[in-house]
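**Student:** Just lifted these from Swiss-Prot, have a look:
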- 226-574: domain 'Peptidase A1' (DOMAIN)
- Met242 to Ala: Abolishes pepstatin A insensitivity (MUTAGEN)
- Asp244 to Ala: Abolishes catalytic activity (MUTAGEN)
- Asp244, Thr245, Gly246, Tyr295, Asp296, Asp464, Thr465, Gly466, Thr467, Thr468: pepstatin A binding site (BINDING)
- Asp244: active site (ACT_SITE)
- Asp464 to Ala: Abolishes catalytic activity (MUTAGEN)
- Asp464: active site (ACT_SITE)
- Thr467 to Ala: Abolishes pepstatin A insensitivity (MUTAGEN)
Amino acid sequence: MQRVLELLLLSSTALAVIGDGFIALPVHKLQAGEGSAHFPNRLPIFDVVNGVAKSVEDDVNQIIQPIFGNGIFSGGSIQGTHSGNGHSVKYEVSLPSSSSQKGSNGPSSTDNKDTDPSKTGFSLDDLMNSIPTDFWNLIGLNKAPTSSDNGSKDADFTPSAVSQVEQPTSKSVESTAPGPASSASSSSSSEAASSSQPSEDSQPSSSANKKTGAFFLSLDNTQTLYTATLKVGSPAQEVQVMIDTGSSDLWFISSGNSQCKVNGGSIDCDKYGVFDKSKSSTWHDNKTDYSISYYDGDKASGTMGQDNITFADGFSIENANFAVIDNTTSSIGVFGVGYPELEAVKSKYTNLPFAMKEQNLIAKVAYSLYLDSRDAVQGYILFGGIDHAKYTGDLKAFDIVQSNDKYVYSQIPLTSVASSLNNYTNAYGLPAGSNHPKVGAVIYNGTDSFNGGVDLKDTPTLLDTGTTYSYLSKDQVESIVGLYGNVTYNDAGKAYEVPCWVGNPGNYLEFNFKNEQYIKVPTSEFVISVGTYASGAELCVFGILPGTHSILGDNFMRSVYAVFDLEDHVISIAQAAYNDNHAVVPIE
C-alpha cells in the first residue's frame, strides 16, 4: 500500500489591530510530513522543570500549533461598511493632509482625544467631518462628534493607528454602547476607525500611554498549523512562532540551539528564525529553567526571561515573559494563549493574554477566533474584541469545564455528533443496497430528523487551534465511523478508514453542544486521502482520531466562530460566516 499525503506551502498576510489601529502581518505555511500519524501532536506530557510529573489525566488536553504575525499594513483612508436599521452604508474617507506632515508615516499614535494638528497634520474634527452623514445617521447621531463634545461615547474616536476592511484587513473600533459581555451578545454596535501608517522607528511605549481596544492578527490556514512573525528584543529580531489556544507559554528557539544545523544539528532553524538574546539590549534572564515535552515526541528546554514583544510597529508588550530554547527538536517556537495553569513552570507568571490587559492593550482577557474555510488564505485571532460579521445566528456561551476545581483547559461540553449524507457520488465498496448508512444513526438526504446520532454524554472537549485533527475516545470515534459502514483501523495511518465519498460536497457532521448550539462541519474536513489500496482504489482515513483526551482541532475550528473569555471563564460559539466583512466591537 502506498500512502501519499501532500500539503501545499502557502503564504499570506497577517493582520493586527491594537487600540485604534490595524496592522498587516506576513505569515507563511508549514509543510507537514506524510500521513496523519506524523502531524504535530504537541500535547504536553508533564511539567519536568521542577521534577514533578503531573498525571496525564490531570495535566493534558491540548495539542499545539497555530500562530502569530508581523509586518505593517499601510493605508491612507478609512474604508468600511456599517450596517444598521435594516440597511448598510459603505464609506471610504481619505485622511486630510497638511504641509506640517509629509511622507508616508501618517498620523502618530496619541492618547489625546484632541489631536494636535502641528504634530499629526490634521485635527480630530477634520477627520470626523470627513465621514459621510449617512454613517452618523446610522449610529443615531445627527452630525459628526467634535472634540468639544463631552457627552455620550456614541463616537469616541481617536485617529491614532491603522485600519482597513478589505481582505486581508483588520480594524479597531470603540463601541457606541458597552462592549459585549462574556456571553458574547450577537447584537452589533456602531464602529469607526482611523487610518495611518506607524513609523518604522516606533519603540514600545509605556502602558500608561497605550490605548485600550481590540487588535487582531491574521493567521494563515494551512490545515496543519498556523504561523506568523513576532518582533522580539531591541533592536527587534523577527521570529516565527505557532499560536495555540491549548497551551500557555511563549517560547522562541535560541540561536544557540544545539539541534540547529548551524550548530551541528539536523534542524533548519533559519527557516522560521531564531532569537539571539545576546543581541538584545532589553533582554533580562531570570535564571529559571524551562522544559516541556510533547506527545508528538518534541521536547524543548531553555531559560525563562523577559523582553519586549512587538506585534506590529508601535504595538508592543514590555518585559513579556517567555522562554529561550537552547535544545529542541522542533523547528519553530510556540505562542500559547491559554490559562496560566498550563504554564510549564512551577512559579506561575503573567503570560501574554493577561499581560495584554495588564498593559492596557485590551480591556478584558478575551479573544475570538476566526479561521475561515478550509480553502481560505487566512483567518485571524482577535484579542479583546468580537467581529460580529464573522458568524451567523447567535453566539451561545458555555461555561468552561474545570479540571480538579481549576481552570486549566479551554474546554466545553460536547453532547452529540450526527451526520448528514446528501451526496453519494462514487460510493463504492459496500454490498448492493447498502450505500446508505444505518437507519437511526444519521440524517438522510438533508432532512432534519436525526433519529439518534452518537451520544457523547457532554464530554468536556478542548477547542484547540493547535491541533491539526480532532480527537475523541476510541469508542466514540468508532461509533461515528460506524455511521459510514464497517469499522477498520489503519495501523500505518494511526486512524480509522472511511469511504472517500463520505467527503463529497453537501455531506456534513453536526456537533451538538448542550442542545443549545449546533455547528455544521463539512465531512471533507474529516476525510483524508492518504494513498491507494492494492486494488488501486483510493484510501481515505477519518480526521477524528482515537485518543485519551477530547479535542476539536483545526478541522472543526474552521467552521466555528469562538470567543474565549478567560476572565469570566466562558467560551461562546456560533457557526462561522465566510465573508470579507468586519463589524468589530471591543469586549469591555
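Indices start at 1 and increase along the chain as displayed.
Cβ from N, Cα, C; glycine included.
No noted substitution is present; original residues retained.
How buried are these features, and what lies next to them?
**Tutor:** In the predicted model, the domain 'Peptidase A1' (226-574) shows an average pLDDT of 89.
Look at Met242 (mutagenesis position): DSSP puts it in a strand.
Note on Asp244 (mutagenesis position): other Cβ atoms within 10 Å of its Cβ, all shown chains, come to 28.
Cβ-based neighbour count (10 Å, all protein chains) for Asp464 (mutagenesis position) stands at 31.
Under DSSP, Asp464 (mutagenesis position) is assigned to coil, being neither helix nor strand in the three-state scheme.
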**Student:** Is Asp296 (pepstatin A binding site) helix, strand or coil when read with DSSP?
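**Tutor:** Assignment for Asp296 (pepstatin A binding site) reads coil.
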**Student:** Return the count of C-beta atoms lying within 10 angstroms of the C-beta of Gly246 (pepstatin A binding site), excluding that atom itself.
**Tutor:** 30
**Student:** Can you give the largest Cα to Cα distance in Å, as a whole number, for the residues Asp244, Thr245, Gly246, Tyr295, Asp296, Asp464, Thr465, Gly466, Thr467, Thr468 that bind pepstatin A in the record?
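**Tutor:** That value is 17 Å for the farthest Cα pair.
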**Student:** Tell me, in order along the sequence, which recorded positions from Met242, Gly246, Asp296 have their CA within 10 Å of Asp464 (mutagenesis position).
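**Tutor:** So the list is Gly246.
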**Student:** Over all shown protein chains, what is the count of other CB atoms within 10 A of the CB belonging to Thr465 (pepstatin A binding site)?
**Tutor:** 31
**Student:** Please report how many Å separate the Cα atom of Gly246 (pepstatin A binding site) from that of Thr467 (mutagenesis position), as a whole number.
**Tutor:** 9
